[in-house]
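Taken straight from Swiss-Prot:
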ACT_SITE  SER37  active site, nucleophile
BINDING   ASN40, TYR180, VAL181, ILE182, ALA183, GLU184, TYR204, LYS209, LEU210  substrate binding site
MUTAGEN   SER37 to Ala  It is able to bind L-leucyl-tRNA(Leu), but has almost no cyclodileucine synthase activity
MUTAGEN   SER37 to Cys  Lack of intermediate formation
MUTAGEN   ASN40 to Asp  It is able to bind L-leucyl-tRNA(Leu), but has almost no cyclodileucine synthase activity
MUTAGEN   ARG98 to Ala  Strong decrease of L-leucyl-tRNA(Leu) binding, but moderate decrease in the cyclodileucine synthase activity; when associated with A-88
MUTAGEN   GLU184 to Ala  It is able to bind L-leucyl-tRNA(Leu), but has almost no cyclodileucine synthase activity
Amino acid sequence: MTELIMESKHQLFKTETLTQNCNEILKRRRHVLVGISPFNSRFSEDYIHRLIAWAVREFQSVSVLLAGKEAANLLEALGTPHGKAERKVRKEVSRNRRFAEKALEAHGGNPEDIHTFSDFANQTAYRNLRMEVEAAFFDQTHFRNACLEMSHAAILGRARGTRMDVVEVSADMLELAVEYVIAELPFFIAAPDILGVEETLLAYHRPWKLGEQISRNEFAVKMRPNQGYLMVSEADERVESKSMQEERV
């Protein structure tokens, strides 16, 4: 992986690209898709403000990606009733959106460029990509297992975050929670097709084991040449080199 330091008048950010192709996309700095997770204490108003300020300074165009309705599945997997889970997700995503809108407006970005997974549910490009992911999930055991492993880590991470004692993660819990992974993956492999941009980097603060496997061509699902992944951290913290093993929602 390639590591760079980007300096501004206010804040240092460290970036790490997943592949050499990601690094080439980064050099051109045409577009970045900033990922913001719900129920993650990192994404405070101040952090989102700093992150988006950095993104607007460094890239020609900035979009923000928020969770969709599938985030409720993780809460349901841990026992939250369906209706309550949906309400909690709507409230949290609204909070994330409000902070992102405020930051984009403050730094010259476009508040209209904030999206959730669910916004594209009926879009042809997104639906085709999701079908591609779902086909691999059902046809390739090793891809299915990798997705379920990510869901397992997310369930345990969410349980830790809420101080819940989970004795065993059942198959039903995994099947419910994995919907979030499936909904998110199209933005990892081909976000330009969805957003209508030439190329982009999906920016997040951690490595992603499943993404690393995709970038190594271990599955039928492939990252497109105009798609990259970028790990971003503030200078006083370390971009973790270990594979991601915490919740993304």
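Backbone N, Cα and C atoms are what each Cβ position is placed from, and that goes for glycine too.
Residues as originally present; substitutions not included.
On a predicted model such as this, the values are computed, not experimentally measured, just so you know.
ASN40 (mutagenesis position) and ALA183 (substrate binding site) have their C-alpha atoms 18 Å apart, to the nearest angstrom. In the three-state DSSP reading, TYR204 (substrate binding site) counts as strand. The maximum pairwise C-alpha distance among ASN40, TYR180, VAL181, ILE182, ALA183, GLU184, TYR204, LYS209, LEU210, the residues recorded as binding substrate, is 20 Å. Looking at SER37 (mutagenesis position) and TYR204 (substrate binding site), their Cα atoms lie 9 Å from each other. Within 10 Å of the C-beta atom of ASN40 (mutagenesis position) sit 20 other C-beta atoms, taking all shown protein chains into account.
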